Amino acid sequence: MLLIPSFTANSNEPPPSKLSLSDLSMAILKSHFFLLFPLLLLHFHTVSFAQTLFVFGDGLYDAGNKQFLSQNRVDASFPPYGVTVGQATGRWSDGSIVPDYLAKFMGIPKISPILLTTADFSHGANFAIADATVLGSPPETMTLSQQVKKFSENKNKWTNQTRSEAIYLIYIGSDDYLSYAKSNPSPSDTQKQAFVDQVITTIKAEIKVVYGSGGRKFAFQNLAPLGCLPAVKQASGNVQECVKLPSEMAALHNKKLLQLLVELSRELNGFQYSFYDFFSSIQNRVIKSKTYTFETGNAACCGTGSINGSNCSAKNVCAKPEEYIFFDGKHLTQEANLQVGHLMWGADPEVIGPNNIRELMVLPLDITVILAGIQEAMAAMRPRQSNIESLYDIKKMESEMDNHWLYQVDKAISFMI
């Protein structure tokens, strides 16, 4: 069963809303309804609800892979991790993580870690693992390339159609930039850009590998303001302010990542995506914690030091994790993960675009073919197309797309199904 969650009270992000067409878009759609409707009906047979979720990333999405790969003690396999749900499961939180909630909203079971060989993978697999990076070869983890390779090795567990209809959820890069900032405290603008380009180029290559295996629907959660993580602030010695360089690197990454997704949507036939502004969501909650139901956005629930930025253990955990954004120095509480899950699932374009995941999962696989035909037939009548060149100006991007009538047809299709 498909679940439609409600939003957490007091959130400034808009809740899911029904389709709102601009006057111009509505006029065009009405006047050309008889031209468009047969085309839409002709292709409705390709529409189906995604029932499979593949997850790639780092500790924010790790459902337990670290405990199967590491030769050392994995903290997430022991209390106080899992304290809110009664047991530690290898998740770096007091309870559920974002992929768990998205699976729930999709109406499927939680997605198991791929290294749990006895698991049921009929609805997908989770390849994410703590400490994962895009670049390099860190020990006891899997880089993005290694995660994608593991997916390729196991892809025959799923049919071609299943892989093409699935959602591919990705969050990775934090550890790359945290390591870079630690090793390069004063890089030039050119050096910063060069490193970001390396990361983005690798992500592009791995997206294309997944695309080559049938992947079409990609959901990206952009990077958090890394300098605001309790672990990073505490290590800097100034716990009252976010550290500039890690957050700056994350913002540069997010800009380039959005540009990449726009580029791929033009280059790869059938490529569809969601881009969630996680950076702003966390930044807003750190600055205005109480607005989002949290008591503090500065300190972690579990750990040692002035803001609990390190060494989370059962001896130093808070009584009410739900009052905190961060459970440990780098990872979110279940409550924060729930809010993020809601936003990714059903928020408006100011938060996630051009589709939220609820819309992405029902988009026809050949929607680009439909829209391309309509676009060609009515090119002279449409408003200007959006020209997304500024990477991290999501509100500008979505404002322009909201005036693009083809974008409205896209939305109309998903809501008519």
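Just so you know, glycine gets a Cβ as well, placed from its N, Cα and C.
Those substitutions? Not in this structure, it's all original residues.
Remember, it's a predicted structure, so these values are computed and weren't measured experimentally.
Quick look at what Swiss-Prot annotates:
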- GLY57 to Glu: In mvp1-1; defects in endoplasmic reticulum (ER) protein export and organizational defects in the ER (MUTAGEN)
- GLY59 to Ser: Restored lipase activity, but no effect on ER morphology (MUTAGEN)
- PRO80 to Leu: Defects in endoplasmic reticulum (ER) protein export and organizational defects in the ER (MUTAGEN)
- HIS331: active site (ACT_SITE)
- GLY341 to Arg: In nuc; formation of large perinuclear aggregates accumulating GLL23 (MUTAGEN)
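Cα-Cα distance from PRO80 (mutagenesis position) to HIS331 (active site): 13 Å (rounded to the nearest whole number).
Neighbour density at the Cβ, taken as the number of other Cβ atoms within 10 Å, is lowest among the mutagenesis positions GLY59, PRO80 for PRO80. Straight-line distance linking the Cα atoms of HIS331 (active site) and GLY59 (mutagenesis position), rounded to a whole number, equals 7 Å. Using a 10 Å radius centred on the Cβ of GLY57 (mutagenesis position) and all shown protein chains, the other Cβ atoms total 24. Comparing GLY341 (mutagenesis position) with GLY57 (mutagenesis position), their Cα atoms are 16 Å apart once rounded.
DSSP assigns GLY341 (mutagenesis position) to a helix.
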